[in-house]
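Annotated features in Swiss-Prot:
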type: ACT_SITE; residues: Ser40; note: active site, nucleophile
type: ACT_SITE; residues: Asp326; note: active site, charge relay system
type: ACT_SITE; residues: His329; note: active site, charge relay system
type: VARIANT; residues: Ser158 to Ala; note: In strain: Isolate ATCC VR-759 and Isolate clinical OC43-Paris
type: VARIANT; residues: Asn379 to Ile; note: In strain: Isolate ATCC VR-759 and Isolate clinical OC43-Paris
type: VARIANT; residues: Gly418 to Val; note: In strain: Isolate ATCC VR-759 and Isolate clinical OC43-Paris
Amino acid sequence: MFLLPRFILVSCIIGSLGFYNPPTNVVSHVNGDWFLFGDSRSDCNHIVNINPHNYSYMDLNPVLCDSGKISSKAGNSIFRSFHFTDFYNYTGEGQQIIFYEGVNFTPYHAFKCNRSGSNDIWMQNKGLFYTQVYKNMAVYRSLTFVNVPYVYNGSAQSTALCKSGSLVLNNPAYIAPQANSGDYYYKVEADFYLSGCDEYIVPLCIFNGKFLSNTKYYDDSQYYFNKDTGVIYGLNSTETITTGFDLNCYYLVLPSGNYLAISNELLLTVPTKAICLNKRKDFTPVQVVDSRWNNARQSDNMTAVACQPPYCYFRNSTTNYVGVYDINHGDAGFTSILSGLLYNSPCFSQQGVFRYDNVSSVWPLYPYGRCPTAADINNPDLPICVYDPLPVILLGILLGVAVIIIVVLLLYFMVDNGTRLHDA
């Protein structure tokens, strides 16, 4: 055991010379069972629509284009497809899920339902939406979109109540009052059905203030009732504001079943699209790469707010996004982050990805996978190391055996050489 302190000292010296195995700022995977959701920065098919035709607009290495592990669409995002007519059917499956999208719905787009609305509320909606997506994709393998069929027995049609620029809200649908309704005080219902998935993410939205019509103010009131279980989900507007009047959305995770959408005032809303969650898996944190513009455009931090441990690891560049194709496409820092998809890594943590599973100078926080056993270098000036004792002891024994073998061999050759000299 006299070798053990020496071995620890040698280990510390090695660590002080640079063998730290530090966490790296990349997204990666432990094996080939992974999937990436993205936008133009990982959309390999977008090359046919751009000039010049080259892959420098992507942050993704083109080697991965034929992997079959990417669902990306230029100009879109999962949130944008979920709520608006500008739709792309994001679909993918994997044990390890990576997200690099969200920039196509930011304060730069300035969406709000009406002139007196508030884009801040839509940024809040975005954060709440991605929180549900990230949490659930840590326990589900498969994500896709499904249409939600509904039946409304009245004659009124759905109306595009919320639109701004090229964005038109169609989820949830808004059904206007019947022609014979004297005002907005009325009860109305519609049936909708969820089937074919393990669970669904659906929107439940209400206006956050008072709606003025014909000198009267109305409060929003929306409910979903599960007719199979008797569970009711509902919201009533309680705010008195009349400016900044916009749509607050909550994102429910619901099982399959028959539902009733109910409104007691203002307008009836009913979901038309849902995130379909399928195939339960062992808990595996998702990885999210910050999705933002160059500083010349306004971005938000909602994906960072939504991505919290233990269900999510967030990766970001420390510098401004500056692309080589154009200012918003082909940034070196984000290309470096996505380069981790080219190889397997044994360990993931809040701090980053560890390339090796032996020792490290950093304790992995919220670890996943086969992670290093080293704990910490407690003093930056004096390399005082704390290691998991088992591998240290085993390595010490191996080192001791090696030293004994070397000593025996040296003695053997010394004795053999002495014998030869004596014989001479």
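Placement of Cβ uses the backbone N, Cα and C atoms for every residue, glycine included.
Original residues only.
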C-alpha spacing of Ser40 (active site, nucleophile) relative to His329 (active site, charge relay system), in angstrom: 8
Three-class DSSP secondary structure - Ser40 (active site, nucleophile): helix
Chain-internal residues, separated by at least six, CB under 8 A from Ser40 (active site, nucleophile): His46, Tyr57, Met58, Ser72, Lys73, Ala74, Gly75, His329
Neighbouring C-beta atoms (10 Å sphere around the C-beta of Asp326 (active site, charge relay system)): 11
Residue pair Asp326 (active site, charge relay system), Ser158 (variant position) - Cα distance, angstrom, rounded: 40
